[in-house]
Amino acid sequence: MTENQTAHVRALILDATPLITQSYTHYQNYAQSFYTTPTVFQEIKDAQARKNLEIWQSLGTLKLVHPSENSIAKVSTFAKLTGDYSVLSANDLHILALTYELEIKLNNGDWRLRKKPGDALDASKADVGTDGKQKLTEDNKKEEDSESVPKKKNKRRGGKKQKAKREAREAREAENANLELESKAEEHVEEAGSKEQICNDENIKESSDLNEVFEDADDDGDWITPENLTEAIIKDSGEDTTGSLGVEASEEDRHVALNRPENQVALATGDFAVQNVALQMNLNLMNFMSGLKIKRIRNYMLRCHACFKIFPLPKDGKPKHFCASCGGQGTLLRCAVSVDSRTGNVTPHLKSNFQWNNRGNRYSVASPLSKNSQKRYGKKGHVHSKPQENVILREDQKEYEKVIKQEEWTRRHNEKILNNWIGGGSADNYISPFAITGLKQHNVRIGKGRYVNSSKRRS
């Protein structure tokens, strides 16, 4: 296979979403070689996508590589630090590990990557590519040649008068140099202040623009047709079919030389958790719709109002009732966030007029030994044979584990009944004319409820 000179990167790693939504002709000018893992390749079951994979296989352009155990362990450790490990599947970890492995192989080490979230990168190393290395070697050779030539000694002649004049001249030059340094320092401070003010204004404007985007976001979509059915299923599973939500990419990255270290390996995926880990590791992300480098991604995460920790949204769609860090109940709120590829920082975008609802915090939970409890249960106290009202306040309570297990059983039971009623999704989408019977309802109640301090109306 001849190398593509118009490619953006040398190696492009493709996840399941790019392979399902686009064909080889869409990616052929994006990279010189394409990679994926065997598990992702076997995961694709869609008929049209399998036809596209047959084209990839016939051309021999898609390489199936399984990452090493060391790479998987490194990526898993980093994902645990970012908080995304709980929502990453084995295929997601393998894709990230393969990208990490190729990055180390093509750039001779992991000097471009972060060891842990928030680490500062060495800009001097990042800016030096292969051309820069050649220039450095040439400069070193010139310095060695200049050092090999012996320098002539300057012999000066003169007595005490010449020495006094020379010392006076050196004193004047030193004084002038000090004055120049002070003036330059004042100018530098003024310039730094003005630049800082400009940066603050730009950041304020940028954050306000982002907040406007999040507040004005609309969830309405198009009609689901047989043509976009696969994309609709992928969207429902929590992945992004447009490359990234709110991508901000740069057009100038198209024309950068392929020998630069930052243009060796890129990852194309629609999964936000994978994108989040990749950006915080400083791995390159490519928008598989436009072929441009993703600078920042925007999505939603869960933020605890008590401890301010941020967690990814569960992929299975199940609600999280307790904070994994502080154990707070009802404190997890959905929050818009953006991830920057340059710094790896996750920035939450909060509402400026947000007010926390303090309803239910006036009184503490009643004690089992209180007079009201004695009136309700009698002097015997807690009796297991009578109906109880056990308040769920912590995740490790046996009552919580019991209701979660019951809710999971109810969900599977209802799905089974619905599949039988619809007809299993046949070709003509046959629906039974009989009414649905046998559906069960089950709700998990956490805490005392919204109106815990309100007095109940007696009938």
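Keep in mind that glycine also has a Cβ here, set from the backbone N, Cα and C atoms.
Modelled residues match the original; the substitutions are not represented.
Feature list (source: Swiss-Prot):
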| type | residues | note |
| --- | --- | --- |
| DOMAIN | 10-115 | domain 'PINc' |
| MUTAGEN | Asp110 to Asn | No change in activity or growth |
| MUTAGEN | Leu279 to Arg | Temperature-sensitive |
| MUTAGEN | Gln280 to Gly | Temperature-sensitive |
| MUTAGEN | Met281 to Gly | Temperature-sensitive |
| BINDING | Cys304, Cys307, Cys323, Cys326 | Zn(2+) binding site |
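Sequence features annotated in Swiss-Prot and their locations in the structure.
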residue	record	Cβ contacts under 8 Å, 6 or more apart
Asp110	mutagenesis position	Tyr100, Glu103, Ile104
Leu279	mutagenesis position	Leu285, Ile294, Ile297, Val339, Asp340, Ser341, Gly344
Gln280	mutagenesis position	Phe78, Thr82, Arg114, Pro117, Val339, Gly344, Val346
Met281	mutagenesis position	Val75, Phe78, Leu96, Tyr100, Leu113, Arg114, Gly344
Cys304	Zn(2+) binding site	Ile310, Phe311, Cys323, Ser325, Cys326, Gly328, Thr331, Leu332, Leu333
Cys307	Zn(2+) binding site	Cys323, Ser325, Cys326, Gly328, Thr331
Other CB atoms, at most 10 A from the CB of Cys326 (Zn(2+) binding site): 13
Per-region confidence, the domain 'PINc' (10-115) (mean pLDDT, whole number): 88
Shell list (Zn(2+); ref centroid = CB of Cys304, Cys307, Cys323, Cys326; cutoff 8 A): His305, Ala306, Phe308, Lys309, Ala324, Ser325, Gly327, Gly328, Thr331, Leu332
Secondary structure tally of the domain 'PINc' (10-115) (DSSP, helix then strand then coil): 63 helix, 14 strand, 29 coil
Number of Cβ atoms other than its own within 10 Å, given for Cys323 (Zn(2+) binding site): 21
Cys304 (Zn(2+) binding site) - helix vs strand vs coil (DSSP): strand
